[in-house]
Amino acid sequence: MYFQSLSADPLDSVNTTTDFNQLAQLLLMLTNSSSKETIATHVVTNSVPSAFQFDWSSHFKEEYDLVEKLNSPQYTNLTSISPSSSTDSNNLILRQIQIPKIEPALLNQCCLCTFAIVDKEISVVDGKYYHNNCLRCQMCDIPFEYSDKCYVRDGVFLCRADHAKRYQKCCRKCEIPLNREDMVMKAKEMIFHHACFVCFICGIKLNPGDYYTMSPQGHLYCHAHYNAVRSTVLCEEAAVATVPAVVAPPPPPPTTTTAPPPAAPEQPPREASTEAEASTDEDGNGSGSQRSKRMRTSFKHHQLRAMKTYFALNHNPDAKDLKQLAAKTNLTKRVLQVWFQNARAKYRRELHDGGRSSSPLCVSAPLASMDMNPPLSSSSSGHSTDGYQLNTPPLSSEIYSPNSNYTHL
């Protein structure tokens with residue numbers, strides 16, 4: 001605000017009392033209520049201080065608006081000039097007012113390494129910025145290409161292959177992750193590829209309407225090989241653990257005639273036909289003179305199971321098969337030959353009798369049948385516990401449909 005001195009012309013003069021009142025009101029308007037300091041007021045004194053002229057021009061309104069803006073917090077980085085207490089107008093006080101500086105826009109930062117991204121090409125996942133080299137699969141540590149999908153789960157970045165290994169269900173037979181477009185067969189809670197739903201022994205494909213069974217290990221067996229699996233499973237459950245030891249011959253009689261001979265050690269009781277003893281002499285001959293030196297073999301569960309399973313496939317194995325079976329069961333080749341010979345004799349005797357003899361190995365439970373369900377049907381329908389159904393899992397399941405929080409580049 002600028003003030004001008006009055007001229008000598010009496011026509012331009014005004015009343016002194018009125019001018020002082022207007023000047024006081026102006027100073028009160030220009031006083032800052034918070035700091036109580038006069039801001040940007042310039043007064044030029046004259047040799048004749050008795051009379052003043054006040055200019056109500058547009059400059060006053062502009063400067064008044066400027067003072068109002070200066071009181072706002074965003075306009076504080078200005079230098080205010082106020083007159084000193086003395087009458088000398090040349091002595092001015094400069095005061096710097098602190099304000100926040102206007103900074104340029106922050107550069108994009110990588111959310112992993114927190115460094116600025118200055119590359120021409122960046123990766124954006126879920127609205128966050130990353131370096132192309134920083135965005136990697138956390139299992140195989142391979143950076144993502146532009147055509148690859150990036151799966152994000154629990155804050156972990158995974159490629160398609162590692163995500164399938166970690167979260168997708170796999171085929172029970174080939175252990176390959178199941179894709180959404182794959183046709184699958186479901187037996188109880190186990191899922192198979194359509195091509196993997198075959199018999200474990202002969203490899204024949206199981207079709208709708210065929211009879212099959214499933215072992216506790218998840219192996220499928222057709223109706224032709226059901227008997228081998230039936231005897232193997234029940235032998236494992238019903239057989240009693242036997243001591244796989246060779247009974248030593250009785251000790252020689254004492255030399256003295258006065259003392260009574262010691263009692264012979266008790267022989268372990270012979271089991272039923274499930275124990276499958278190999279009654280052979282030590283030298284391979286069945287002569288009665290050496291019957292006292294005959295060694296009797298008792299088989300373990302896994303040995304008996306392996307021999308019965310192989311007997312269901314081949315009743316008369318050759319030398320090569322016996323060698324492999326001996327390495328698997330830890331038995332001698334001679335013991336295996338005798339066991340297969342006795343098993344063949346028993347099998348022919350049962351066929352000659354006109355039917356299988358009643359034994360605790362028979363299974364009274366019916367075989368399970370399987371049905372083919374429509375592609376989108378659920379497997380939770382009520383059916384017998386013995387029935388294994390073949391169907392395709394619903395495509396709307398979370399196993400085969402992509403999750404909502406998965407994001408790709």
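Indices start at 1 and increase along the chain as displayed.
A Cβ is built for glycine as well, from the same backbone N, Cα and C atoms used for every other residue.
The noted changes are left out; the structure has the residues it started with.
According to Swiss-Prot, the domain 'LIM zinc-binding 1' annotation covers 108-169, on the basis of sequence analysis.
Residues or ranges marked as domain 'LIM zinc-binding 2' in Swiss-Prot (evidence: sequence analysis): 171-232.
Cβ neighbours within 10 Å of F340 (mutagenesis position), excluding its own Cβ and spanning all shown chains: 21. In Swiss-Prot, the entry for mutagenesis F340 to I states: In mg158; thermotaxis defects with animals displaying cryophilic behavior. The structure shown retains the original residue.
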Inset, instruction - Count the residues of the domain 'LIM zinc-binding 1' (108-169) that DSSP assigns to helix (H, G, I), to strand (E, B) and to coil, and report the three numbers in that order. - result: 8 helix, 16 strand, 38 coil
Legend entry - Mean predicted confidence [pLDDT] for the domain 'LIM zinc-binding 1' (108-169): 78
